[in-house]
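Let me begin by presenting the structure, written as structure tokens, before commenting on it.
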Amino acid sequence: MAARVLAPPGPDSFKPFTPESLANIERRIAESKLKKPPKADGSHREDDEDSKPKPNSDLEAGKSLPFIYGDIPQGLVAVPLEDFDPYYLTQKTFVVLNRGKTLFRFSATPALYILSPFNLIRRIAIKILIHSVFSMIIMCTILTNCVFMTFSNPPEWSKNVEYTFTGIYTFESLVKIIARGFCIDGFTFLRDPWNWLDFSVIMMAYVTEFVDLGNVSALRTFRVLRALKTISVIPGLKTIVGALIQSVKKLSDVMILTVFCLSVFALIGLQLFMGNLRNKCVVWPINFNESYLENGTRGFDWEEYINNKTNFYMVPGMLEPLLCGNSSDAGQCPEGFQCMKAGRNPNYGYTSFDTFSWAFLALFRLMTQDYWENLYQLTLRAAGKTYMIFFVLVIFVGSFYLVNLILAVVAMAYEEQNQATLEEAEQKEAEFKAMLEQLKKQQEEAQAAAMATSAGTVSEDAIEEEGEDGVGSPRSSSELSKLSSKSAKERRNRRKKRKQKELSEGEEKGDPEKVFKSESEDGMRRKAFRLPDNRIGRKFSIMNQSLLSIPGSPFLSRHNSKSSIFSFRGPGRFRDPGSENEFADDEHSTVEESEGRRDSLFIPIRARERRSSYSGYSGYSQCSRSSRIFPSLRRSVKRNSTVDCNGVVSLIGPGSHIGRLLPEATTEVEIKKKGPGSLLVSMEQLASYGRKDRINSIMSVVTNTLVEELEESQRKCPPCWYKFANTFLIWECHPYWIKLKEIVNLIVMDPFVDLAITICIVLNTLFMAMEHHPMTPQFEHVLAVGNLVFTGIFTAEMFLKLIAMDPYYYFQEGWNIFDGFIVSLSLMELGLADVEGLSVLRSFRLLRVFKLAKSWPTLNMLIKIIGNSVGALGNLTLVLAIIVFIFAVVGMQLFGKSYKECVCKISQECKLPRWHMNDFFHSFLIVFRVLCGEWIETMWDCMEVAGQAMCLIVFMMVMVIGNLVVLNLFLALLLSSFSADNLAATDDDGEMNNLQISVIRIKKGVAWAKVKVHAFMQAHFKQREADEVKPLDELYEKKANCIANHTGVDIHRNGDFQKNGNGTTSGIGSSVEKYIIDEDHMSFINNPNLTVRVPIAVGESDFENLNTEDVSSESDPEGSKDKLDDTSSSEGSTIDIKPEVEEVPVEQPEEYLDPDACFTEGCVQRFKCCQVNIEEGLGKSWWILRKTCFLIVEHNWFETFIIFMILLSSGALAFEDIYIEQRKTIRTILEYADKVFTYIFILEMLLKWTAYGFVKFFTNAWCWLDFLIVAVSLVSLIANALGYSELGAIKSLRTLRALRPLRALSRFEGMRVVVNALVGAIPSIMNVLLVCLIFWLIFSIMGVNLFAGKYHYCFNETSEIRFEIDEVNNKTDCEKLMEGNNTEIRWKNVKINFDNVGAGYLALLQVATFKGWMDIMYAAVDSRKPDEQPDYEGNIYMYIYFVIFIIFGSFFTLNLFIGVIIDNFNQQKKKFGGQDIFMTEEQKKYYNAMKKLGSKKPQKPIPRPLNKIQGIVFDFVTQQAFDIVIMMLICLNMVTMMVETDTQSKQMENILYWINLVFVIFFTCECVLKMFALRHYYFTIGWNIFDFVVVILSIVGMFLADIIEKYFVSPTLFRVIRLARIGRILRLIKGAKGIRTLLFALMMSLPALFNIGLLLFLVMFIFSIFGMSNFAYVKHEAGIDDMFNFETFGNSMICLFQITTSAGWDGLLLPILNRPPDCSLDKEHPGSGFKGDCGNPSVGIFFFVSYIIISFLIVVNMYIAIILENFSVATEESADPLSEDDFETFYEIWEKFDPDATQFIEYCKLADFADALEHPLRVPKPNTIELIAMDLPMVSGDRIHCLDILFAFTKRVLGDSGELDILRQQMEERFVASNPSKVSYEPITTTLRRKQEEVSAVVLQRAYRGHLARRGFICRKITSNKLENGGTHREKKESTPSTASLPSYDSVTKPDKEKQQRAEEGRRERAKRQKEVRESKC
């Protein structure tokens, strides 16, 4: 890196590329070749790869030249230069820079072998190529070409235009080829894949022109690919496309899994429903007329009869005949019809399960949930309601799981991309630092030299002047720095002028503070501020602050954004889109907020000075209101107009020229809060980010010239503009005027004015929301006047602010610009009110609603998230737009003609339907609809007119690319911009907005008034002094009680306060109000004698060292001991942790079985009778009774009994359907049961009251729920007894009994967990819901403006036909017809309309969920004017309104729910997760590895049989190859099943039968062989039992197929189940790791998903009972018919399951909205006393909307949250070095070495075992040394325990870690628990010690031998005898110390005593847990 970084940047780097340069390169190439002769062997190739230099990422072609290189010297733009990148020193390349400093790299070899780099033609080509105008022209050409492509019938002359385009593209390619060369060397034309695209497009153009290829239109569609050229022209798009391609690669595993799962489900569907969807009701018996007999010669044609449509039963108003089934729960036929297989399948024959391919399509449709309610209803009608189970499985496993896996994968890919970007940025920062250090050194040297020259203390000016004169003096530092990009003279002159001006102005004003002369040459004044209490003597310079706002400096964002400060991107907004920032979401983007880019970094001096002239504190003009840093500022600062309308000028906030340099400003209340001593220095804040070191070094390094440069680059406007601004936009003409300004400023900036304006906004919104149709003229008049008034108010506000702030500063603030825009529009609208067609301007008034965002953080956050996403998504949106465009054009070119020619196939009137591709707009709409997820219906039309293959391909591509990939990437970006930090930032930003301030002021006022009244009362009614104190005491009691219970705020009584004369309290009393701004709405302001400690989250306070001592010292003379509570938990979250009191259970071991007090202390004090003596008399009996009740209630059986009762009572509710009247017995039983249940529940409640006492009972939310439900039952019981059961109110109370099942919630742990999590999320869900409502309000009001009253139409009810415009034009025409005695004609409204805002909301909900939206859109598109008959597509561009709403209203807001829920769960996990947070990543990995290996134990392998033949079979069966062969057979069997179709011939059927027989024989053989080899052990393995059952069923199925099919399901289904065995094969395939991860994620999510499923079932249960009691008798129409209705419990559940995914809820709602005359109030229902079939619109809307919000938005999104969470965990685990499978294989191999499962292995086998393992645990031979080094403990008999080996091997893979021991201990406990072993083995030695013993024995032997040899004894026998004895002796001696020292070694084999201790501890722990569980129960 050193070489690369220290390449000297600056003007010297720019060297023109000359023939000498080329010669140098060639010389270097030759040298390098000589240096490194190529290696003969390829052995170390890889290492070389790593060590090779890599190209510098900042100097890549296409990127901007890094800032550090300065400006390009004159004359070197567009001239070939030598390459900057050292990497290319030995390659023939050169670079060229254009004016925008973009870098282009070319090959220095001759282009096309002719044109050298110095050739004139090539140089001209290069100049053209790199010029920005050239790319602009190409861009414009492409866009124009795109416009021409959208013509459906191009005019004649367009042919010539076509040639022009081709010519331009050819010219472009030629220029590129001449400039770059064609294809041989690097950087030539064809080396860039995007150029391949260009090349192919041009070739196609010429081929189609000169060669006749038949179908031209298909080839013309390839021209569309030209649109893709935009991607190659706009640099940022390439990155996004790269990311898309990455995510598609990552999706491969998910795709495989998806296809596999869908295939399995499709096979099941094929077997279950083959041919069912052709069942129709045919006229029966046949009417044998003459028509069927031709002169008696020909018989009856059965085929023709059943395929004749006229013989089918058609439901009125439906296009398809009615389906039916022959099972009891399927759809039935009416009288006179018989159910039989006839005709084709529904939907042109494309919806069926007749062949595998159609079944697969149906399943894909189910997975994407498009119009699946139709498939669901058809299938249940044809096959029976029981098959709902199939759909539940597919929707939950297929749809929710797989689709969200796609989302998870895309999100992960995005996250990885983001990480890479961040790392790159950090690396750049390091490089930048190194460069700056170098510059600094140069500069310091220069300055030292300068100092030496200029004797002593000459000012900087003098030095500069000397430099200017150039008399032997060194150059000024700015020149030395090599950054000097402009003539230094210019800059120096400017500096001088500025300095003089500053000095003169400073003198004039006589600044009280000393103005320091500029220490830096940037002309900025640095002021030294000393903090009041002199705790810090640091000079605070503006330079330090200005640094804070360098784009990308680490302090710019509030989060720890890792931004780069390397590639400074010249003038703010025009940054290079291809930069590393492309993918960054808002947090990590290089320049935090987009506003941040808009401002110049430094303030024009003059503006600053002027500004301060009336600020009253001119010296401090820079830091107006900066109380945070300078708390002792005078109050007068408040008037300074730098304050924006919010009263806040923040460093990073809404950017303003001034704001960028100011420290954060605060409000008056905060100034008061922070006492004079509080030390709030922003350096402290910087340190808190853990970046101090980096910051300091950068601060010291950024050179003055660099800052100067920045200043230049940040000023976007020419100097004349600033002059103009100073003269005309800053009004300071007269002292009186300034006085007036101050007064206006005081008024306008007051928080109360803000409050008033906010109230006006809310009122104005209300006024706009009150518009409806039809309105009375008076009401209309009121609204018009209201509008004028509000316009007036807002205009006045704007003008006053303009006066107060000056236009220049007014428009620096984003909100003000917004206000100004809206006010101008409103005024314009007033002027143009009467102009026709401009009523749309009224819609702009709606934008006022957004002004609420200023004071409503969540709305602000939502807008920010949308803003950030749109920002970060800018490129993605462009890519999406290009995709939509391309597909729309392709669709139009390919299918447009077909739609016109074959229109009669899809339309009865032979008119083009609404959805077609005949022109571009409609084609675009179809593609957009596919992106919304609705593809199947338009695809059927397409397939019918244009053939199946092409349509399937195009639609699937749009669906997969557009919907599944790009839209999920959108969602991933949304979720990422939703990170917790955003929420935290909005929750409490430390800053209070004016609204909060005004509310606090009002509260203070009220509190003050209370105190005054209190004092007044006391003065009048003179009482004793004791009484005087008492109310305060009581107040304290109450407050303390309430606060301690609920708010988690510690309160300390301050005992010695004194009263002063007016009854307020001195000392703490008066002052505490200043400091406490309590979230709990100031609950203690009224009580001035409390010191309150409010916890502030550490991570949240903007300045960490907030010294609270000051607060207490000021408030309390003795100095109270209150410090800030560090352990607070409100870390920016949306849920509050419970007060700590609850977390520490008070230990009461001996008396925890005693009941709690009955009443609260307050009650006992007031009513003495509540207090009884429990020692004697009645009190004692009462106490015994309570204890008995307590024992009963706490008993497990009691709880079980109650759960049983709850389930029974809930079940009883399910019987109360419409048939209950006819079933007298059941009805009577239910009535009695109801009473019994009520009595039991009342008894239970009384018992609990007695046992727990009222306090405990009524402080538990679950008990409240029980209480309310029991109360409802009791009321209805009493009402029945008194005979009031028919009263409406009592009836509706009875429906509330549906809530009974809710009681089950608290009883089932799983559901309770989910509900608790949900309850935690409710506040933020409600918040988002509210924001969504506000957001939708705008669209709703707009809808009312556009469509109110326009949805009515004239309609003939008998023929069900709408009148055309020429027959009936408007309402009056229709009424005339009605008067003409035509009873069947009506003027009717669409049920879902925009007549008022409420109705608009419902319509928008349908559009957002894409259900029923078509009818709403059609009505809008046909609308004309209020009360006019609609005209078909007369208002076609109204589609755009819906498109915009879908993007913003549906897309962003609905996905926001997912964001909020995921975010919330993560936060709750953080708070309550415990162990996860306190572990490092390493520990987690260890812990997971250990967790996995602890639960396993070595199993005894199945012993090999002794019989020889059995043994051979055993070996054969247990081989892996055998398993794989069987798997392949299973797959083949599946393939043969796929071949089956409904219409197959007899011959085919026979072939399939025999093939199947062969497979059955194979599987039977497998089964028999295994049973023979494995003997009785065969049945100890689950999979074998499964196989056995399947084989038996298959054999039985072969013989009894007919009988089984008649009574049960088709036997082939069992074969499908066999597919489950494929799961086993996955372990054997190494490549399937990704799929294993996905399945593992599913397994991990199952428990949580089961809990959510339970909760969902409970919700469905309650709603279906509610639906039965309210909508049972609704008229059958739309989505409600004889099968799908609310008449019985089963039917209700079927309907509600369908709505869980929001499918078809519009159809179910429509009949419920019926009112007479659409329904009858007197209709009789046989067998029931109920009359009428009308619905109840309000109840219906509430029912469906609440159900959709609960199920579709919340519960289903919880499902998504869990899948995303577990997927990331599973991915992490699969990335771990050790996975589950590795441990599995470890144990499998272990079994071979330890056949008896003793858990020990002999030392001698260890080396073989280690070698037999698989990677990564394997220790390959030779491994003796390594195994010895592991120091494994051994027990007697030289055996080693398996867990010790596993630990050692794991440690070897994962590396050592200090925390291993603790984890290890836990693992051992687990292992010992799961493998209770009778014998305890104590280790006596270890492998290392054993080796040491062996080695020492050998050494001793050698020594002794030598000793003997020296002594001369050579008699062998004696020697050997002695040696043997000595050896064993010594060995024994050696071993004693080893055993003694061993117990310290921590292994699994532990002494018994320790185990007993552990067991004892475990028992204690269990007892404690049981106690806690008892207490948690109600």
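The backbone N, Cα and C atoms fix where each Cβ goes, glycine too.
Positions annotated as Na(+) 2 binding site by Swiss-Prot, on the basis of similarity to another entry: Glu373. Cβ neighbour count for Glu373 (Na(+) 2 binding site) (all protein chains, 10 Å cutoff from its Cβ): 23.
Annotation source Swiss-Prot lists Na(+) 1 binding site at Glu934, Glu937, citing similarity to another entry. DSSP assigns Glu937 (Na(+) 1 binding site) to a helix. Residue density at Glu937 (Na(+) 1 binding site): 15 other Cβ atoms are found within 10 A of its Cβ, drawing on all protein chains shown.
Among the mutagenesis entries in Swiss-Prot is Asp1602 to Glu, noted as: Decrease in sensitivity to the scorpion toxin BMK M1.
Per Swiss-Prot, the feature domain 'IQ' maps to 1893-1922; the stated evidence is sequence analysis.
Gln1901 (mutagenesis position) falls within a helix when secondary structure is assigned with DSSP. While the structure shown retains the original residue, Swiss-Prot records the mutagenesis experiment Gln1901 to Ala with this note: Decreases interaction with CALM1 in the absence of calcium.
Around Arg1902 (mutagenesis position), no same-chain residue at least 6 positions away in sequence has a Cβ under 8 Å from its Cβ. According to Swiss-Prot, the mutagenesis experiment Arg1902 to Ala carries this note: Decreases interaction with CALM1 in the presence and absence of calcium and reduces rate of channel inactivation.
Its Cβ placed at the centre, Tyr1904 (mutagenesis position) has 15 other Cβ atoms within 10 Å. What Swiss-Prot says about the mutagenesis result for Tyr1904 to Ala is this: Decreases interaction with CALM1 in the presence and absence of calcium and reduces rate of channel inactivation.
For the mutagenesis of Arg1905 to Ala, Swiss-Prot gives this note: Decreases interaction with CALM1 in the absence of calcium. The structure shown keeps the original residue. Residue density at Arg1905 (mutagenesis position): 12 other Cβ atoms are found within 10 A of its Cβ, drawing on all protein chains shown.
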Residues that sit under 8 angstroms from Glu934 (Na(+) 1 binding site) by C-beta distance, when 6+ apart in the chain:
Asp370, Tyr371, Phe1410
Glu937 (Na(+) 1 binding site) to Glu373 (Na(+) 2 binding site) - Cα separation in whole Å:
13
Roughly how many Å lie between the Cα atoms of Gln1901 (mutagenesis position) and Glu373 (Na(+) 2 binding site), rounded to a whole value?
88
List the Cα distance (Å, whole number) between Arg1905 (mutagenesis position) and Glu373 (Na(+) 2 binding site).
94
What is the number of other Cβ atoms found within 10 Å of the Cβ of Gln1901 (mutagenesis position)?
15
Can you tell me how far the Cα of Glu373 (Na(+) 2 binding site) sits from the Cα of Tyr1904 (mutagenesis position), in Å?
93
What is the average pLDDT across the domain 'IQ' (1893-1922)?
75
